[in-house]
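Enquirer: Straight out of Swiss-Prot:
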type: DOMAIN; residues: 11-74; note: domain 'S5 DRBM'
type: VARIANT; residues: R20 to L; note: In strain: SPCR9; spectinomycin resistant. Not a ram mutation
type: VARIANT; residues: S22 to P; note: In strain: SPCR13 and SPCR15; spectinomycin resistant. Not a ram mutation
type: VARIANT; residues: G104 to R; note: In strain: N-660; suppresses S12 streptomycin dependence
type: VARIANT; residues: E151 to S; note: In strain: B
Amino acid sequence: MAHIEKQAGELQEKLIAVNRVSKTVKGGRIFSFTALTVVGDGNGRVGFGYGKAREVPAAIQKAMEKARRNMINVALNNGTLQHPVKGVHTGSRVFMQPASEGTGIIAGGAMRAVLEVAGVHNVLAKAYGSTNPINVVRATIDGLENMNSPEMVAAKRGKSVEEILGK
């Protein structure tokens, strides 16, 4: 399902889905391919790409390039999330919550690939609604983008990190 390879820049690349689509014209059908990929450095940076082309390798290459261009930073907390987060994209809803050391990535399919390349090692996650890989990936990235570190919350509220954490 998910194919992984290391690159010179130490980015992890995962191929989540390849799909054959067709366009019907007067002379018959024209087939093309779509590819969904995620790219991450395993340390809080992650991006996804969706490429379309007449051949599979070209679609994968386009998707990888788009993924590298659209990377976001995720504030992780020792290999897990800062707090429980929800992400939504069209019909897909995802819920992710931090887990203790040794739990692993408890998530399905497309969500697992995103969390692995982002550098999350311990998380409990569930996808609700549509399980279309494109929508699940977008919802997962939406949830990760909406996650705030205690430092970010403290800066927004004008308080110290200790006040936010209740220490």
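Even glycines carry a Cβ here, placed using N, Cα and C.
Original residues only.
Neighbours and distances for these, please.
Expert: Summarised by DSSP class, the composition of the domain 'S5 DRBM' (11-74) is 14 helix, 39 strand, 11 coil.
Within the same chain, residues at least 6 positions away in sequence whose Cβ sits under 8 Å from that of G104 (variant position) are H121, N122.
For E151 (variant position), the Cβ neighbour count at a 10 Å cut-off comes to 12, with all displayed protein chains included.
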Enquirer: To the nearest Å, how far is the Cα of S22 (variant position) from the Cα of E151 (variant position)?
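Expert: With distance taken Cα to Cα, E151 (variant position) is 49 Å from S22 (variant position).
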Enquirer: Between R20 (variant position) and E151 (variant position), what is the CA-CA distance rounded to a whole number of Å?
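Expert: Pair distance, Cα basis, whole Å: 45 Å.
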Enquirer: Enter the number of other CB atoms within 10 angstroms of the CB of S22 (variant position).
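Expert: Summing over all protein chains shown, S22 (variant position) has 10 other Cβ atoms within 10 Å.
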Enquirer: What count of other C-beta atoms do you get within 10 angstroms of the C-beta of R20 (variant position), across all chains shown?
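Expert: R20 (variant position): 10 neighbouring Cβ atoms within 10 Å.
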